[in-house]
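Contents: one structure, followed by commentary.
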Amino acid sequence: MVLLKEYRVILPVSVDEYQVGQLYSVAEASKNETGGGEGVEVLVNEPYEKDGEKGQYTHKIYHLQSKVPTFVRMLAPEGALNIHEKAWNAYPYCRTVITNEYMKEDFLIKIETWHKPDLGTQENVHKLEPEAWKHVEAVYIDIADRSQVLSKDYKAEEDPAKFKSIKTGRGPLGPNWKQELVNQKDCPYMCAYKLVTVKFKWWGLQNKVENFIHKQERRLFTNFHRQLFCWLDKWVDLTMDDIRRMEEETKRQLDEMRQKDPVKGMTADD
């Protein structure tokens, strides 16, 4: 059985702004998760064109260890805790496939994202068969809702309910910020529709691990998009050329940090 959920993340930015903001925030967040031999290693980052689709292809390895639950760490041999992430970013559509060489076809996380200029009101944007869509749970993530954030993940400087952008005037986001967006002519909005497929075939552990992965994906999406909004003034003036230069520098920094820095960032919730 494969577990599917669609996470809907509404943001007070435009679809065009988000393209830059997402890439900037991915680079910054990678640094926060890398050190002590763990974290992110960028193997490939290059343009691609296939079957009429154009975009940016990336291949990364995530060295996990402390970022997986203890019960998996105890069972998995050394080297099995590295996962490969391949992403085809044909914005506003993006497809990410995460695999593991040890588990082969028994492990898969697939994240398909459509970025739309709406408030998360569209049904089945990924055009699944009606029978399949019927079994997909839609999960709404509110970046300003403190109750959706684990206490150990909370940082006041990354709280959209407290942040006000100097460059754009957006924020802080109150309890009814999404409803208020509709009446604010000068504030753009968008929704990232993230369809997440999780497959983990390991007798006796399947349900436990699939649910754990979805819990971690939700946590990741929540924390990441809170950061993205609170970093708005750092990226809102950047161009895609700026981003590509920054990605090159980040790749070099990550290689260095993995070797020299201590373990840091999000760890598994045992």
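Glycine too: its Cβ is placed from the backbone N, Cα and C atoms.
According to Swiss-Prot, the mutagenesis experiment Thr58 to Glu carries the annotation: Complete loss of phosphatidylinositol transfer activity but no effect on phosphatidylcholine transfer activity. DSSP classifies Thr58 (mutagenesis position) as strand under the three-state reduction. Close to Thr58 (mutagenesis position) in the fold, though at least 6 residues off in sequence, lie Val42, Val44, Asn45, Glu85, Lys86, Ala87, Asn89, each with a CB less than 8 Å from its CB.
The note that Swiss-Prot attaches to the published mutagenesis Thr58 to Ser is: Reduced phosphatidylinositol transfer activity but no effect on phosphatidylcholine transfer activity.
Among the mutagenesis experiments that Swiss-Prot reports, Thr58 to Ala is described with the note: Reduced phosphatidylinositol and phosphatidylcholine transfer activity.
Within 10 Å of the Cβ of Lys60 (mutagenesis position) there are 21 other Cβ atoms, across all protein chains. According to Swiss-Prot, the mutagenesis experiment Lys60 to Ala carries this note: Complete loss of phosphatidylinositol transfer activity but no effect on phosphatidylcholine transfer activity.
Taken residue by residue with DSSP, Glu85 (mutagenesis position) is part of a strand. Quoted from Swiss-Prot for the published mutagenesis Glu85 to Gln: Reduced phosphatidylinositol and phosphatidylcholine transfer activity.
Under the heading of mutagenesis, Swiss-Prot lists Glu85 to Ala and annotates it as follows: Reduced phosphatidylinositol transfer activity but no effect on phosphatidylcholine transfer activity.
Per Swiss-Prot, mutagenesis Asn89 to Phe or Leu is noted as: Significant loss of phosphatidylinositol transfer activity but no effect on phosphatidylcholine transfer activity. Of all the Cβ atoms in the protein chains shown, 18 others lie within 10 Å of the Cβ of Asn89 (mutagenesis position).
Quoted from Swiss-Prot for the published mutagenesis Cys94 to Ala or Thr: No effect on phosphatidylinositol transfer activity. Resistant to inhibition by N-ethylmaleimide. Around the Cβ of Cys94 (mutagenesis position), a 10 Å sphere holds 20 further Cβ atoms from the protein chains shown.
Around Tyr102 (mutagenesis position), the same-chain residues at least 6 positions away in sequence with a Cβ under 8 Å from its Cβ are Ala76, Pro77, Gly79, Ala80. The note that Swiss-Prot attaches to the published mutagenesis Tyr102 to Ala is: Reduced phosphatidylinositol and phosphatidylcholine transfer activity.
Swiss-Prot lists Cys187 to Ala among its mutagenesis entries, and the accompanying note reads: No effect on phosphatidylinositol transfer activity. In the three-state DSSP scheme, Cys187 (mutagenesis position) is classed as coil. In this view, Cys187 (mutagenesis position) is surrounded by 17 other Cβ atoms within 10 Å of its Cβ, with every protein chain counted.
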Check: Taking just the CA atoms, what is the gap between Cys187 (mutagenesis position) and Cys94 (mutagenesis position) in Å?
Finding: 25
Item checked: Helix, strand or coil at Cys94 (mutagenesis position) [DSSP, three-state] -> strand
